[in-house]
Amino acid sequence: MKKTLLIAASLSFFSASALATPDCVTGKVEYTKYNDDDTFTVKVGDKELFTNRWNLQSLLLSAQITGMTVTIKTNACHNGGGFSEVIFR
């Protein structure tokens with residue numbers, strides 16, 4: 001029973017790690033803009049990415065104003081790609 005539990009716990013940790021969103025770009029927010037399709041675009045480093053997560057907008061604007069460093073995490077790490085996760089540093 002303990003061996004089965006250990007294997008199940010190991011597999012769940014592995015699958016959670018495999019699904020983790022990779023870092024795309026780290027830097028300061030250069031600019032932000034609202035789009036006609038109700039999305040919000042930010043430029044960090046050499047990437048211009050969008051999100052439809054309204055709860056991130058005020059946080060990203062604050063990061064831009066204060067010069068905070070952010071890390072955008074996404075699987076679509078190309079200009080015009082979308083994201084839904086940000087780390088504020």
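Just so you know, the numbers here start at 1 and follow the chain as drawn.
Even glycines carry a Cβ here, placed using N, Cα and C.
What you see is the original sequence, not a version with the noted changes.
The secondary structure of Asp36 (mutagenesis position), as reduced to three states from DSSP, is coil rather than helix or strand. All protein chains shown were included, and the count of other CB atoms within 10 Å of the CB of Asp36 (mutagenesis position) stands at 5. Under its mutagenesis entries, Swiss-Prot includes Asp36 to Asn with the note: No effect on cytotoxicity.
While the structure shown retains the original residue, Swiss-Prot records the mutagenesis experiment Asp36 to Asn with this note: Complete loss of cytotoxicity; when associated with N-37.
For Asp37 (mutagenesis position), applying a Cβ distance below 8 Å and a minimum sequence separation of six or more within one chain yields no residues. As a published mutagenesis entry, Asp37 to Asn appears in Swiss-Prot alongside the note: Complete loss of cytotoxicity; when associated with N-36.
Classification of Arg53 (mutagenesis position) by DSSP places it in coil, neither helical nor stranded. Around the Cβ of Arg53 (mutagenesis position), the number of neighbouring Cβ atoms within 10 Å comes to 16. The mutagenesis experiment Arg53 to Asp is recorded by Swiss-Prot, whose note states: Loss of cytotoxicity.
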